[in-house]
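*Asks:* Got these off Swiss-Prot a minute ago, pasting:
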type	residues	note
DOMAIN	30-243	domain 'UmuC'
BINDING	Asp34, Leu35, Asp126	Mg(2+) binding site
BINDING	Tyr39, Arg71	2'-deoxyribonucleoside 5'-triphosphate binding site
ACT_SITE	Glu127	active site, proton acceptor
MUTAGEN	Leu508 to Ala	Impairs ubiquitin binding and post-translation modification via ubiquitination; when associated with A-509. Abolishes ubiquitin binding and localization to nuclear foci after UV-induced DNA damage but does not affect catalytic activity; when associated with A-508, A-693 and A-694
MUTAGEN	Pro509 to Ala	Impairs ubiquitin binding and post-translation modification via ubiquitination; when associated with A-508. Abolishes ubiquitin binding and localization to nuclear foci after UV-induced DNA damage but does not affect catalytic activity; when associated with A-509, A-693 and A-694
MUTAGEN	Leu693 to Ala	Impairs ubiquitin binding and post-translation modification via ubiquitination; when associated with A-694. Abolishes ubiquitin binding and localization to nuclear foci after UV-induced DNA damage but does not affect catalytic activity; when associated with A-508, A-509 and A-694
MUTAGEN	Pro694 to Ala	Impairs ubiquitin binding and post-translation modification via ubiquitination; when associated with A-693. Abolishes ubiquitin binding and localization to nuclear foci after UV-induced DNA damage but does not affect catalytic activity; when associated with A-508, A-509 and A-693
Amino acid sequence: MEPLHAGAAGSSRAVCSQGPPTQISSSRVIVHVDLDCFYAQVEMISNPELKDRPLGVQQKYLVVTCNYEARKLGVRKLMNVRDAKEKCPQLVLVNGEDLSRYREMSYKVTELLEEFSPAVERLGFDENFVDLTEMVEKRLQQLPSEEVPSVTVFGHVYNNQSVNLHNIMHRRLVVGSQIAAEMREAMYNQLGLTGCAGVAPNKLLAKLVSGVFKPNQQTVLLPESCQHLIHSLNHIKEIPGIGYKTAKRLEVLGINSVHDLQTFPIKTLEKELGIAIAQRIQQLSFGEDKSPVTPSGPPQSFSEEDTFKKCSSEVEAKAKIEELLSSLLTRVCQDGRKPHTVRLVIRRYSDKHCNRESRQCPIPSHVIQKLGTGNHDSMPPLIDILMKLFRNMVNVKMPFHLTLMSVCFCNLKALSSAKKGPMDCYLTSLSTPAYTDKRAFKVKDTHTEDSHKEKEANWDCLPSRRIESTGTGESPLDATCFPKEKDTSDLPLQALPEGVDQEVFKQLPADIQEEILYGKSRENLKGKGSLSCPLHASRGVLSFFSTKQMQASRLSPRDTALPSKRVSAASPCEPGTSGLSPGSTSHPSCGKDCSYYIDSQLKDEQTSQGPTESQGCQFSSTNPAVSGFHSFPNLQTEQLFSTHRTVDSHKQTATASHQGLESHQGLESRELDSAEEKLPFPPDIDPQVFYELPEEVQKELMAEWERAGAARPSAHR
């Protein structure tokens, strides 16, 4: 690999001619930057002695990439180590299973490219899209008209097409080629990296043309040559944006080539694939791609993946999980944000291409608090959770054969929003989904890169010991639709009953909000013991509600209390409850082994709904044939497994919960009612809110009031 040189940027100049204007197909200028044998380059920078020697980067039994010296001697990417050694006995192998240095260098490249344009979209460790449209326009505006004829293109022009400088699109792309050369030169001078670049009117074409001349070269695609480039593809699966599953469905329809897809009746295609997908892929077949370059931002998830020939025991599985988890915890500590959801993915031995399964669940709040502290105190409870997820997918009493395991942290939140006490279940916001992005998460079989976006159509992927993804999206053509949370922002707040504070109301679960606004189903319920399983808590929420109550009192003296019948009862699977079935009287504590929660949930759900339904309710799962992740909203961190139900189901469950508890807790309710009449309350405390607090918190507050000599007015319901 030769370094870039100033001026020529290590590439040839194309001859420019002036002629009549041609049709403009697009005003955008997009550059796709693809680093040459990225892992090998990082190793050669780390150890310059390897620069002129055949070098391969090994992960497990594969050479995942190699430098061009090795390629000259017959070594290829993804070659078996034994075969590579036979081809090239002098091959130097470096272990590339630790991706830390590759990840660090990858982000340095992205940061450097952002100095040219803020619109930089990561596509794995070694690829980036850059939208240069605005920068190109500024340069053209600053270019004197008399200098336009002397503008030269840097690098190759695809298909040796002549450049017409009277064509504004040609001029834009020529200036884009100059900026692309500057970016490549900066990468070499500042980071020591070389790479290829493709300059085109959209992302699809830039991606395709960047690989025409390699290594360390760049190519410009003019609009008139787009069809030539598209038709040079041997199969539709080579079109970026058409994934494996979509290609298989198209093959069933007899569509194999680009020409087949271009000429296939759109109505038939829409009937088979749906309108959106059909129109999208047919546009791609013509080289049309309107998708924007989306700045990636911080990763939305972290995952570590390990592939192996065979894992057939629970002990082996636990060891793999511990290894993956240890690496993830280090990354969480470095990132500074805290994950609120953990996912386990497995792959069984099979000849199928997509046969992965996954389960995920929220991370308990007391475990979240330990994350990112620099120690591994959170390891034991997380391992317990992951092993429960594992046993939910794999019957360990029967023989099994796994070839892949992955652990993923997602639903990452900034530290400020993560610092919540154990009472945050009362104030859980329903606006934050388990996925912070609409794009789907798909773990690819041959992908070693930590990216804000996974490569959309199996583009130039690498296999690995580990796959580290940052959480977002396969091709939109193959994306799985996920259930969305209810949007509570549209509820008519002006219709709130008197005495209900809007700020407090907004933080209640959606079901309770709707019931307060539209339903009176709880008015006939008696007693305060509506929480089937009270939660251990701090005093934080009491102060919050007390403040809101005093504010409401000042604004409206007649609104002195929030009636308990409106807010006190909650369905078993809403925030503020344990998530156990109505008949359960267990009282788990956050300090206990997390497996207790999962065991209780499994038993209760299996008893009430049967094995099949309970599995769907306990975990966000994937069908092996589809390999998509279905995520339910993370309603609270104390509740590990949320049950996905409709609003009507919530109301029915809440009523059944009260009726089921009434016979078992009659004595307890009578004792509470009797004790309530004697309890002392300071004037700024709402009794109804007080009775919804955990019992030990009630006792602590009562003792404090007695010590402080608080007034003792009789509590009124």
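Positions of Cβ are set from backbone N, Cα and C atoms, glycine also.
I would like each feature placed in context: is it buried or exposed, what are its neighbours, and how far apart are things?
*Replies:* In the three-state DSSP classification, Leu508 (mutagenesis position) falls within coil.
Annotation note: Leu693 (mutagenesis position) sits in a coil segment as assigned by DSSP.
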*Asks:* Leu508 (mutagenesis position) has how many other Cβ neighbours within 10 Å of its own Cβ?
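*Replies:* Excluding its own Cβ, Leu508 (mutagenesis position) sees 24 Cβ atoms within 10 Å.
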*Asks:* Please name the residue among the recorded positions Leu35, Leu693 whose C-beta has the most neighbouring C-beta atoms within 10 angstroms.
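*Replies:* Of the recorded positions Leu35, Leu693, the highest Cβ count within 10 Å belongs to Leu35.
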*Asks:* Averaged over the domain 'UmuC' (30-243), what pLDDT does the prediction give?
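*Replies:* Mean per-residue confidence for the domain 'UmuC' (30-243): 95 out of 100.
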*Asks:* What is the Cβ neighbour count of Pro694 (mutagenesis position) at a 10 Å cut-off, with all protein chains included?
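*Replies:* The answer is 17.
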*Asks:* Whole-number Å distance between the CA of Asp34 (Mg(2+) binding site) and the CA of Pro694 (mutagenesis position)?
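*Replies:* So the alpha carbons of Asp34 (Mg(2+) binding site) and Pro694 (mutagenesis position) sit roughly 57 Å from each other.
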*Asks:* Tell me the Cα distance separating Leu693 (mutagenesis position) from Tyr39 (2'-deoxyribonucleoside 5'-triphosphate binding site), rounded to the nearest angstrom.
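*Replies:* Cα-Cα, rounded: 55 Å.
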